[in-house]
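Engineer: Straight out of Swiss-Prot:
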type: VARIANT; residues: V6 to I; note: In strain: Koala type I
type: ACT_SITE; residues: E70; note: active site, proton acceptor
type: VARIANT; residues: N183 to T; note: In strain: Koala type I
type: VARIANT; residues: R201 to P; note: In strain: Koala type I
type: BINDING; residues: P279, R280, I319, G320, L321, N346, L347, L348, E349; note: CMP binding site
Amino acid sequence: MMLRGVHRIFKCFYDVVLVCAFVIALPKLLYKMLVYGKYKKSLAVRFGLKKPHVPGEGPLVWFHGASVGEVRLLLPVLEKFCEEFPGWRCLVTSCTELGVQVASQVFIPMGATVSILPLDFSIIIKSVVAKLRPSLVVFSEGDCWLNFIEEAKRIGATTLVINGRISIDSSKRFKFLKRLGKNYFSPVDGFLLQDEVQKQRFLSLGIPEHKLQVTGNIKTYVAAQTALHLERETWRDRLRLPTDSKLVILGSMHRSDAGKWLPVVQKLIKEGVSVLWVPRHVEKTKDVEESLHRLHIPYGLWSRGANFSYVPVVVVDEIGLLKQLYVAGDLAFVGGTFDPKIGGHNLLEPLQCEVPLIFGPHITSQSELAQRLLLSGAGLCLDEIEPIIDTVSFLLNNQEVREAYVQKGKVFVKAETASFDRTWRALKSYIPLYKNS
């Protein structure tokens, strides 16, 4: 009885915190809505006024990823799931409109339903979960919402985290909740984790060890690509790049990265190098334009048909293209790695496209992976001492060195694909109808 009372108090406290966070964020949300037109289409679903409709019969599996990266890693999982369990209905949700847009492009053709995730206020999410009644809920990387989890468990669903990870800062917050007598993750049935570092972090939160399995990082998984050289030529032709031209791709760029790279780009284009600049957030394109214009760097926008036949820098102001574009590059930088608050993005996409990888010193979001990349010689970390232009120029002028990085990257990715097989085998053991058959 006492535990039940504590639980009710905590749920009320959780809802109050969500309301406070929403109120604090409201001015920024309204600004983005009015200036960039964001959130308008998803308001009804976010507030539970319109519920996702998943047609058909049969049990429902609900996959959830916070944003683009978490959603994309679900692709091979859903492909395998639909292949082996065709009688199940699939729902994919994301917290961001960009995540929903990418998910729609990828998963709707597979027969899945895609939706924004309703807000996790108990009064909203309870009715949504009750209507959909999922049999299995799979969270990508750990974007777990308490009321969502508890309502899913209340109706008898199995809940699972795949490719699980938790940052140091997040683990500190959850440890604080643990001291208050609440284990946030206790309703989750299982955790399939990226590495031993993540396992130790979850153990420190009081998660029983029998719920934790280290299956590896499935962001490393990519289906066999047998014609990368043809894709490379196709994209380079589309970009109007001469055969002997060098292309540097700056992926997932943030303001902190721009500060480091703008003077480098100035020097590179004087040496005849082309640069593809891909902002992490498309709505920040105007900021990129202003920076390039201020330094008198000629550029064009992808959305307006820009190519390298008349400008040395092309800014990609459309979403969902970065992973495809990497294949055209001679060298790729992954952004978010010059800001400790961001800690980097997907380091593996360039390797999967057989392009040499460089990144900045702040890789806290995937530090264990970055260390393994460096130890294997499959990636190069830019430091604060040697000028970036020296490192980049050396790599561009030495094809043998670049090729060595590519070969080590191929070995690394091939070895890491075993992670998907382990994850899939473990996931199947949690599928309700499968484990009882």
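Cβ atoms here come from the backbone N, Cα and C positions, even for glycine.
At each noted site, the model still has the original residue.
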Engineer: When you tally the Cβ atoms that lie within 10 Å of each candidate's Cβ, which of the binding-site residues (I319, L321, L347) has the highest tally?
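Structural biologist: Max Cβ neighbours within 10 Å, all protein chains included: L347.
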Engineer: If you measure L347 (CMP binding site) to E70 (active site, proton acceptor) at Cα, how many Å is it?
Structural biologist: 14
Engineer: Long-range neighbours only, meaning 6 or more apart in sequence with Cβ under 8 Å: which ones does R201 (variant position) have?
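Structural biologist: Result: I166, I168, S171.
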Engineer: Tell me, how many other CB atoms lie within 10 A of the CB of E349 (CMP binding site), whichever protein chain they belong to?
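Structural biologist: Around E349 (CMP binding site), other Cβ atoms within 10 Å: 24.
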Engineer: State the Cα to Cα distance, in Å, between L321 (CMP binding site) and N183 (variant position), rounded to an integer.
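Structural biologist: Answer for this pair: 39 Å between alpha carbons.
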Engineer: For P279 (CMP binding site), what residues in its own chain, 6 or more apart in sequence, show a Cβ-Cβ distance under 8 Å?
Structural biologist: S252, M253, T285, V288, V315, V316, D317
Engineer: Rounded to a whole number, how many Å is the Cα of E349 (CMP binding site) away from the Cα of E70 (active site, proton acceptor)?
Structural biologist: 14
Engineer: Check I319 (CMP binding site) against DSSP and tell me helix, strand or coil, would you?
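Structural biologist: Looking at the DSSP assignment, I319 (CMP binding site) belongs to neither helix nor strand, so coil.
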